[in-house]
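Colleague: Mind looking over this structure? Questions follow.
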Amino acid sequence: MANSTVAEPEKMEQSGTCEEDEEEENMEGDEDECDDDEEENMEPAETVTIGSTYKCRRSDNTLHAAEIIKTRKTKENAEEFYVHYVGLNRRQNEWVDKSRVLQAKQIKTEELNNTEDETNGVSDQSEGKAARSNKRKIEDGDGDQKKRKVDDEEDDFTEDLTCPLCRSLFKEPVILECGHNFCKHCIDKSWESASAFSCPECKEVLTERKYTTNRVLANLVKKAAVGVKDKDVKPKEKCDEHDERLKLFCKDDGTLACVICRDSLKHSNHNFLPIQDAVGVYRDQLIALVSPLETTMKENQKLKCDQSQKISLHRENIVDCKKHIECEFEKLHQFLREKEAKMVEDLNAEREGLLKDMEANLVKMTDNCEFIEEAISTTQSRLNESDPIAFLTDIKSFIEKCCEEHRKGVPAESVLVNKELSQGRFKGPLQYIIWKELKSVVQPGLAPLTLDPNTAHPNLVLSEGLTSVKYTDTKQQLPDNPKRFSQCILVLGAEGFDSGKHYWEVEVGNKTAWDVGMASESSNRKGKIKLNPKNGYWAIWLRNGNAFKALESPSKTLNLTSKPSKIGVYLDYEGGQVSFYNADDMSPIYTFNGSFTEKLYPYLSPFLQDSGKNAEPLKLVHTKL
């Protein structure tokens, strides 16, 4: 009988034995006859309940117990059921119409387990007794067979909880409209390049990209994971499509293949490697990835270390600023305590803003280091994999992911954040900053500076008191001594400083261009000079009436809220600080930080006259407070 032909291999596969026993064959034959009798007495079920188990006619025209999973309506408004066949070695689900659900009576689990005993009961009594006797002998004498059966059941259970795409236990399982389950990540990836959304299992085209989280399945996976987490899940060694051994690796698709896959249209004109050769090729690629990753790791670790050092330095700088603030305000006695508290409050506010970005960047760098360390660990784990099948599974996507992370290198935002504290505000001449409010209290006087005529460019004219300078189109005949500027239109102060703290002011008025700053004693005076700290110049300038710059290397554009008429200059020699202020309201303009090893001189430049628009002189301020 046709049914007997199908049932016998199925029973042999489930029992795990290939023994040809005459009594067993007779028993199986009798069971098939009972199945035929049972089918003759069946009719389509009148009502079908989701979650219940019924006899269902399979696509190969055989009967098998099936659990009803879900239902749907076809375009013709006919009802269909998505069923799961119980007890098969391979998971098999499908949609069936109502006519194929043949038994309305719910089949209990005990009935399923005893199906063979019940069907054998319709055979003659002597054969039934012989079969039961034979069964008891098998149960009593074949413990290994029982163990294999339990293992098979566990494998079936694990198979039901395995994503058909990644072949691993479900992660965030979702269920499609057709009833098939996949990992959320797997189905998203499968649909990325698809023109239409369809189920990878049954190929049913879906109306939209839609799925639902399967929480029940997720809970089952969690429970199953407890039992299998210590077991090694070996990759398949046979092709799912052709049931042939996987002997090749497709370089174009990055997948394992059998010899039939190689000759199929799907892999037409593709390049293949034997598995062992592919292991060698991709192992070399992984090895080549380790070194760049380690280099990137070292770079991130260095940045992390540098950032930590910068944060420590800024913390120390904040402490120094606070001490300076407290010391200066102590000189102003008790009635200035309120102003002191306000300054400390502003410092703390700037501290929070300054350290926030740097500490956030430090966290990013720490995360980068941890991420790269994890990538190295994952790569090393893959390199240590001895099983070629496991090694090559998803190897191409794995390497592409590693390459992508390496190409990123140190992300653009993962650079050293080095924000400067407003030293000009908190560590400057605080008595002058509050001078406008406290003229009756502050009486230190400005540094009495004069200009050195032996350093002045020949087109510069100094006042009789050597306190102002202006440009003239007539070049004066002056001795070309080593101190004199030959090309740059500059003049130095007569008094230099090699210690202490000093403050002075320069009146710039409405001039459209000027330079104000400091110059080292050994700085170059001849020819064209690049004015920056590397060459011994710390200065700011104005050009074209509104373009302010700090002469760093490279120069920095300064955005001032108002155009100053006087520039204040503060030098803290031991502190390595030169700060510039809008002397009208003592708002800080810019601060240079460094270390000084020789005497420093004030320097001025009135610049060119600009057709009379910039003819005003620069003046050193000697007014008492």
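Cβ coordinates come from backbone N, Cα and C, glycine included.
Every position carries its original residue.
Pulled these features from Swiss-Prot for this protein:
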type    : residues                       : note
DOMAIN  : 48-101                         : domain 'Tudor-knot'
MUTAGEN : Cys178 to Phe                  : No effect on intranuclear localization
MUTAGEN : Cys202 to Phe                  : No effect on intranuclear localization
BINDING : Cys239, His242, Cys261, His267 : Zn(2+) binding site
MUTAGEN : His267 to Asn                  : No Zn(2+) binding. Inhibits the targeting to lampbrush chromosome loops and to nucleoplasmic particles
DOMAIN  : 429-625                        : domain 'B30.2/SPRY'
Colleague: How big is the gap, in Å, between the Cα of Cys239 (Zn(2+) binding site) and that of His267 (mutagenesis position), rounded to a whole number?
Modeller: 14
Colleague: Radius 10 Å, atoms counted are CB only; among the binding-site residues Cys239, Cys261, which position scores highest?
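Modeller: Top count of Cβ atoms within 10 Å goes to Cys261.
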Colleague: Hey, how far is Cys202 (mutagenesis position) from Cys261 (Zn(2+) binding site), Cα to Cα, in Å?
Modeller: 21
Colleague: Using DSSP, what's the helix, strand and coil tally for the domain 'Tudor-knot' (48-101)?
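Modeller: Per-class counts: 3 helix, 29 strand, 22 coil.
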Colleague: Long-range neighbours only, meaning 6 or more apart in sequence with Cβ under 8 Å: which ones does Cys178 (mutagenesis position) have?
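Modeller: Once residues fewer than 6 apart are set aside, Cys178 (mutagenesis position) is near Tyr82, Trp95, Cys199, Glu201, Cys202, Glu204, Leu206.
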Colleague: Whose Cβ lies within 8 Å of the mean position of the Cβ atoms of Cys239, His242, Cys261, His267, the Zn(2+) site, other than those residues?
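Modeller: Here the nearby residues are Glu241, Glu244, Ala257, Cys258, Val259, Ile260, Arg262, Ser264, Lys266.
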Colleague: How many whole Å apart are the CA atoms of His267 (mutagenesis position) and His242 (Zn(2+) binding site)?
Modeller: 14
Colleague: Run through the Cβ atoms and count how many others sit within 10 Å of the one on His242 (Zn(2+) binding site).
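Modeller: The answer is 14.
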Colleague: Tell me the coarse DSSP state (helix, strand, coil) of His242 (Zn(2+) binding site).
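Modeller: Note: His242 (Zn(2+) binding site) is coil by DSSP, not helix or strand.
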Colleague: Relative to the Cβ position of Cys202 (mutagenesis position), how many further Cβ atoms are located within 10 Å?
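Modeller: Its Cβ shell of radius 10 Å holds 14 other Cβ atoms.
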